[in-house]
Amino acid sequence: MKLFVVLACLAAPGTFPFVDAATVIPANSFSSFSTYWNNFYPWGTDHNGSGRMASANIIVASNTLSLIATPTSNPSPPTSTSNPKPAIHYASGAIHAKEHITVTAANAYTVSGEFSAPTAVGTWPAFWLTAVSGWPPEVDIGEWKGTADNWFNTFNTSSVVKSTLVDWPTDLSFHSVKAVLTAQSNNKDVKIDFYMDNKFIVTQYGSGFVGKAMYLIINLQMEGSSGSPGPSGRTVYKARNVQVTRTGN
């Protein structure tokens, strides 16, 4: 009780003191895949690139997720069912977490993982949060768009976007990214602190993100914003030690 009183005195007005941490998704979650994850995007197999997700392209071994893109021919239907309905050129992989992430005055979240991300033209891997209902919010913790950069992005609208680029190695070595999401004292906006390899990179803000449920998605999309033509061979995007913790009162 004394500890609670001290923390309550230190808490910002309009927020709750954070005294507990709960593991929402443990770092070894891929070893219990069906407990924590579903295949594909929350809305299905297609999105805004030329990759269509397939179960055979989602591989888990030794607590490491591998999403594999391979060229495909004669896809049916031949174009994506999602806007802008690009032609399908690849079979690939995506997963999403069963648990939604909802930042409130009482609950902050830390979302992290280690990734071996391809950076070749036409490869578009991502590790991101997006709205369960409507859009935005969107927070891109990892997004690689055919260059040796990771993009940290926060979308407040389609035109109000904050992006910070950091160098990303091209040798497919694993590196960590992390986002810490905390409600602001106005109980409307969310502060997002981004890290790479445990080094703080930048703070961005999500306007009106408090109370908005978000999906966590890991996917290997192709072409689209990463350019074209994409690779003629196999592309692999790996993830490990993906973890989500919730801190609350």
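Just so you know, glycine gets a Cβ as well, placed from its N, Cα and C.
Around E138 (mutagenesis position), the same-chain residues at least 6 positions away in sequence with a Cβ under 8 Å from its Cβ are W128, L129, T130, A131, N153, T154, F155. DSSP gives E138 (mutagenesis position) a strand state. Annotation comment: Swiss-Prot describes E138 as active site, nucleophile, evidence class a curator's inference.
Secondary structure at E143 (mutagenesis position), taken from DSSP and collapsed to helix, strand or coil, is strand. For E143, the entry in Swiss-Prot reads active site, proton donor.
Residues or ranges marked as domain 'GH16' by Swiss-Prot on the basis of sequence analysis: 34-247. Taken as a whole, the domain 'GH16' (34-247) shows an average pLDDT of 98 in this prediction.
One mutagenesis experiment named in Swiss-Prot is E138 to D, and its note says Loss of galactan endo-beta-1,3-galactanase activity.
One mutagenesis experiment catalogued in Swiss-Prot, E143 to D, is accompanied by this note: Loss of galactan endo-beta-1,3-galactanase activity.
Within its own chain, E143 (mutagenesis position) has W124, P125, A126, F127, W128, N150, W151, F152, N153 as residues 6 or more apart in sequence whose C-beta sits under 8 angstroms from its own.
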